[in-house]
Amino acid sequence: MKKALQVAMFSLFTVIGFNAQANEHHHETMSEAQPQVISATGVVKGIDLESKKITIHHDPIAAVNWPEMTMRFTITPQTKMSEIKTGDKVAFNFVQQGNLSLLQDIKVSQ
């Protein structure tokens, strides 16, 4: 009987101890990593609003280890394109999402 009581008490305190430890573990809200916003400069070579693409010959972009080249960027709903035209020198920001370069902001530069 004494042995059974010892086993029962040990089991009870073990369960209480584990519950106390579990309650001390705080689950922090994990925020999703925000994509890196990359800044660049270049010259607009073409705009296709129907397919939501803009072609820019950009300077080297160190943040993504890209050399100077001409490439297409996807125009997003937040991109204000009203003052941009082919031939403009521009400063722009984009995020890389897989194979897509999503244009976030673009402005005519001097």
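Placement of Cβ uses the backbone N, Cα and C atoms for every residue, glycine included.
Cβ contacts within 10 Å of Asp48 (mutagenesis position), excluding its own Cβ and spanning all protein chains shown: 11. Here Swiss-Prot notes a mutagenesis experiment, Asp48 to Asn, with the remark: No change in copper resistance.
According to Swiss-Prot, the experimentally introduced change Met69 to Ile is described as follows: Loss of copper resistance and strong decrease in copper binding; when associated with I-71. Long-range Cβ proximity for Met69 (mutagenesis position), meaning a same-chain Cβ under 8 A and a gap of 6 or more residues, is found for His57, His58.
In the three-state DSSP reading, Met71 (mutagenesis position) counts as strand. Around the Cβ of Met71 (mutagenesis position), 13 further Cβ atoms fall within 10 Å across all displayed protein chains. Here the residue is the original one, but Swiss-Prot notes a mutagenesis experiment at this spot, Met71 to Ile: Loss of copper resistance and strong decrease in copper binding; when associated with I-69.
The note that Swiss-Prot attaches to the published mutagenesis Arg72 to Ala is: Wild-type Cu(+) binding, 50% decrease in Cu transfer from CopA; when associated with 45-A--A-57. Its Cβ placed at the centre, Arg72 (mutagenesis position) has 17 other Cβ atoms within 10 Å.
One mutagenesis experiment catalogued in Swiss-Prot, Phe73 to Tyr, is accompanied by this note: No change in copper resistance. Around Phe73 (mutagenesis position), the same-chain residues at least 6 positions away in sequence with a Cβ under 8 Å from its Cβ are Lys53, Ile54, Thr55, Ile56, Phe92, Phe94, Ser101, Leu102, Leu103.
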